[in-house]
Amino acid sequence: MKSPWRILVVSPLLLLPLHSSTSRAHDNQPGTIRSDHYTCVGCVLVVSVIEQLAQVHNSTVQASMERLCSYLPEEWVLKTACYMMVHVFGADIIKLFDKDVNADVVCHTLEFCKQEPGQPLCHLYPLPKESWKFTLEKARHIVKQSPIMKYTRSGAGICSLPFLAKICQKIKLAIKNSVPIKDVDSDKYSIFPTLRGYHWRGRDCNDSDKTVYPGRRPDNWDAHRDSNCNGIWGVDPKDGIPYEKKFCEGSQPRGIILLGDSAGAHFHIPPEWLTVSQMSVNSFLNLPTAVTNELDWPQLSGTTGFLDSASKIKENSIYLRLRKRNRCNHRDYQNISKNGASSRNVKSLIESLSRNQLLDHPAIVIYAMIGNDVCNGRKTDPVSAMTTPEQLYANVLKMLEALNSHLPTGSHVILYGLAHGAFLWDTLHSRYHPLGQLNKDVTYTQLYSFLGCLQVSPCPGWMSANETLRALTSERAQQLSETLRKIAASKKFTNFNLFYLDFAFQEVVEEWQKMGGQPWELIEAVDGFHPNEVALLLFADQLWEKVQRQWPDVLGKENPFNPQIEEVFGDQGGH
């Protein structure tokens with residue numbers, strides 16, 4: 001992943017690293033992506049928002065920049081950083097807007113966007129009526145004496161600005177680590193929510209004792225302490241039997257572990273961050289959480305989500321269903337997903353997995369790398385950079401062997417097929433992006449072209465006007481899914497049973513339409529690529545129903561003592 005944190009700090013609104021969501025983690029493609037290309041995307045988005053705020057509120061550009069900063073929270077000095085950015089860049093932006101140039105011209109003039117020699121000009125908006133060269137020369141003349149131009153030409157990077165250095169470092173650490181940064185006893189569980197804390201895996205109930213963590217078998221039936229953090233401990237005074245023994249023995253407790261990519265982590269950029277007609281202080285209340293969770297929302301994901309869904313649909317995550325089935329499973333979840341993950345680097349993710357074969361309960365592991373093996377940052381010939389069936393076979397076998405050495409006996413592993421991404425273009429290409437809704441000037445076709453030109457597209461194979469390329473990408477995805485199916489049918493392992501499920505997106509679309517929804521409503525509005533919260537919960541419902549019908553043993557028994565557990569322990573300490 002090529003320094004995805006840099007784009008996050010051009011301005012606090014530049015928390016739009018579309019690059020971090022998918023193929024940026026191809027470790028065997030060094031140097032193919034330049035971080036300043038992400039900075040260009042961020043600049044164009046933020047400058048567009050500033051311009052639209054001035055339009056909607058009939059205000060000056062200076063007032064709109066200050067309005068944007070006023071919306072941001074104080075936490076992580078986001079508001080302060082924003083005002084400092086206005087102080088540094090504001091005067092030049094005002095001068096340029098006075099000449100009626102658009103965001104593309106502003107960002108090229110300030111050199112956050114640069115046309116590489118021999119490369120096409122990358123732009124989000126239609127080109128000016130005058131020639132681009134003439135327009136850019138006029139704009140550069142306006143700011144040529146600006147001291148800030150010396151900074152942008154130095155190549156020092158936004159993070160060299162003193163007031164942003166701390167933010168940069170924190171975000172960089174958050175993205176780099178797949179285990180909690182705040183973990184006193186180093187047991188891979190935390191009492192802190194973000195920075196890979198309990199939003200990602202069950203909350204620790206004693207961060208000073210590494211023998212206490214979610215998912216372990218109870219120590220002495222937890223008569224004196226809650227060693228597995230499921231909220232069930234102590235002794236029933238009526239008969240002297242430990243509650244854990246009385247309520248959980250023989251109930252087949254198990255955890256849920258996801259090995260996934262940005263879709264599994266629930267990569268999400270709220271549309272209200274870019275839609276000025278909806279923008280307010282409330283729009284950015286969740287910004288600090290999003291920053292420290294890598295713009296992922298695992299706490300609301302389809303596999304390990306535990307918070308109430310904002311989508312207001314009745315479906316729950318796999319974890320919440322397992323917990324409802326057996327309340328002894330409380331807090332036993334791990335979302336080992338990462339933006340950009342694929343079969344090429346999944347084995348390294350397993351190093352952050354927490355499961356002790358002797359001390360812990362079995363687990364259900366879902367392998368769901370649904371796109372990055374066919375999605376990559378190459379602008380030319382992306383097909384040649386896709387994972388081949390032979391490579392996938394080798395990668396997945398290595399992963400399964402690693403899992404076999406980690407998982408307790410009685411576990412289960414489900415291989416999930418790749419996505420059917422042609423749906424994206426077919427559904428979105430003519431629709432307006434949130435940034436284009438005010439003036440009807442930015443469609444998803446324009447967004448896809450802009451990202452593709454900069455070589456930061458999450459998936460150039462599917463987010464492309466080239467029908468042949470989309471078909472080739474879908475063909476390779478199908479080949480890889482078939483490879484996963486063959487592995488599941490032919491391989492056996494000592495400590496787990498192995499299964500395969502298709503990524504049946506059409507079934508989810510049909511279910512959503514029965515509920516009165518439209519297909520485009522299942523895709524993340526800002527990036528135009530990821531399944532959104534509704535889609536993820538519908539996928540969870542689909543997976544649960546299929547597993548329950550085909551392999552009911554995977555889910556374990558329903559615990560008849562659930563009512564008693566709730567009566568004695570309430571919410572079991574919450575999440």
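The backbone N, Cα and C atoms fix where each Cβ goes, glycine too.
Here the original residues are kept at every noted site.
Counting every protein chain shown, the Cβ of Ser262 (mutagenesis position) has 31 other Cβ atoms within 10 Å. Summarising the annotation, Swiss-Prot assigns active site to Ser262.
The annotation Ca(2+) 1 binding site is assigned in Swiss-Prot to Asp183, Asp185, Asp187, Tyr189, Asp204, Asp207 on the grounds of experimental evidence. In the three-state DSSP scheme, Asp183 (Ca(2+) 1 binding site) falls into the coil class. Counting Cβ atoms from all protein chains shown, Asp183 (Ca(2+) 1 binding site) has 20 others lying within 10 Å of its own Cβ.
Taken from Swiss-Prot, the feature Ca(2+) 2 binding site applies to Asp185, Asp187, Asp204, Asn206, Asp209, Val212. In the three-state DSSP reading, Asp209 (Ca(2+) 2 binding site) counts as coil. The Cβ of Asp209 (Ca(2+) 2 binding site) lies under 8 Å from the Cβ of Asp185, each of which sits 6+ residues away along the same chain.
If you look up Swiss-Prot, you'll see 36-117 marked as domain 'Saposin B-type', on the strength of sequence analysis.
Under DSSP, Ser262 (mutagenesis position) is assigned to a helix (H, G or I) in the three-state scheme. Quoted from Swiss-Prot for the published mutagenesis Ser262 to Ala: Loss of catalytic activity.
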Practice task
Give me the Cα-Cα distance between Asp204 (Ca(2+) 1 binding site) and Val212 (Ca(2+) 2 binding site), rounded to a whole Å.
Solution key: 7
Problem - Count of other CB atoms lying within 10 Å of the CB belonging to Asp207 (Ca(2+) 1 binding site) - result: 20
Exercise for the section: May I ask for the distance between Asn206 (Ca(2+) 2 binding site) and Asp183 (Ca(2+) 1 binding site), taken between their Cα atoms and rounded to an integer number of Å? Expected result: 10
Handout entry: Rounded inter-Cα distance in Å - Tyr189 (Ca(2+) 1 binding site), Val212 (Ca(2+) 2 binding site)
Key = 9
Problem - binding-site residues compared (Asp187, Asp204) - the one with the fewest other Cβ atoms within 10 Å - result: Asp187
Practice task
Other than Asp183, Asp185, Asp187, Tyr189, Asp204, Asp207, which residues of the same chain sit close to Ca(2+) 1? List them in sequence order, counting a residue when its Cβ is within 8 Å of the Cβ centroid of the site.
Solution key: Pro180, Val184, Ser186, Lys188, Ser190, Ile191, Asn206, Lys210, Val212, Tyr213
Practice task
Determine which residues of this chain, when Asp185, Asp187, Asp204, Asn206, Asp209, Val212 are set aside, have a Cβ within 8 Å of the centroid of the Ca(2+) 2 site's Cβ atoms, and list them as they appear in the sequence.
Solution key: Val184, Tyr189, Cys205, Asp207, Ser208, Lys210, Thr211, Tyr213
Handout entry: Pairwise Cα distance for Asp183 (Ca(2+) 1 binding site)/Val212 (Ca(2+) 2 binding site) [Å, integer]
Key = 12
